[in-house]
Amino acid sequence: MSDLAKTAQRRALRSSGSARPDEDVPAPNRRGNRLPRDERRGQLLVVASDVFVDRGYHAAGMDEIADRAGVSKPVLYQHFSSKLELYLAVLHRHVENLVSGVHQALSTTTDNRQRLHVAVQAFFDFIEHDSQGYRLIFENDFVTEPEVAAQVRVATESCIDAVFALISADSGLDPHRARMIAVGLVGMSVDCARYWLDADKPISKSDAVEGTVQFAWGGLSHVPLTRS
């Protein structure tokens, strides 16, 4: 076949939508539509969170995460160089949700009892609306890894610091006593919210929050305040 005939044949094949096996035609994207990098990263974090909660860190696999996300494994590794890096990114995202929720709640009022209420409410809201984050932070199966343990400490210590700052500002207590109260309040809020969720929400969230607040306020009402 002459060069002219070959050229005509190739043009005919292109116009008809057909292609020879050896034609240099891009393969279709079998893994889904291409997303902007930030959007893809966010999607991978959501999918990875599901897998880590379902499987635990050790049983979770990068193959499964990539498959659920509809991407190839090399694409996953373009965003996260290892399973540990991915896990830490997932954990960091949930920690930020918890800490920002507590800070925002405490900034909404200057009334001390109401502050207690919104702080307790923030933990119940987090456990209800971000149960994956709750599992990863407070029921973590991988705290033997120093970087993971550090992230978990950030979650609790940041919340304690926020409560401690208000107690210190509003009371005549020395820093050690004020921090002990903050530790107790955060621990009680987490444990009560955890029980409420694990018991399949036996009472309404508002009743659970108010019960926790009443118990805590019984002790806090005896703390000397420099201002109301």
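In case you wondered, yes, glycine gets a Cβ from its N, Cα and C as well.
For all the noted positions, this structure keeps the original residue and models no substitution.
Noted in Swiss-Prot for the protein shown:
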- 38-98: domain 'HTH tetR-type' (DOMAIN)
- LEU98 to Ala: Maintains a normal dimeric structure. Has significantly lower FasR-DNA-dissociation responses to the ligand (MUTAGEN)
- LEU106 to Phe: Maintains a normal dimeric structure. Shows dissociation of the protein-DNA complex only at the highest acyl-CoA concentrations (MUTAGEN)
- PHE123 to Ala: Maintains a normal dimeric structure. Has significantly lower FasR-DNA-dissociation responses to the ligand (MUTAGEN)
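Around the Cβ of LEU106 (mutagenesis position), 18 further Cβ atoms fall within 10 Å across all displayed protein chains.
Along the domain 'HTH tetR-type' (38-98), the predicted structure has mean pLDDT 96.
In the three-state DSSP classification, LEU106 (mutagenesis position) falls within a helix. The domain 'HTH tetR-type' (38-98): residue composition by secondary structure is 49 helix, 0 strand, 12 coil, according to DSSP. Reported as a whole number, the C-alpha separation between LEU106 (mutagenesis position) and PHE123 (mutagenesis position) equals 12 Å. PHE123 (mutagenesis position) sits 8 Å from LEU98 (mutagenesis position), taking the C-alpha atoms as the reference points. There are 25 other CB atoms within 10 A of the CB of LEU98 (mutagenesis position), with all protein chains counted.
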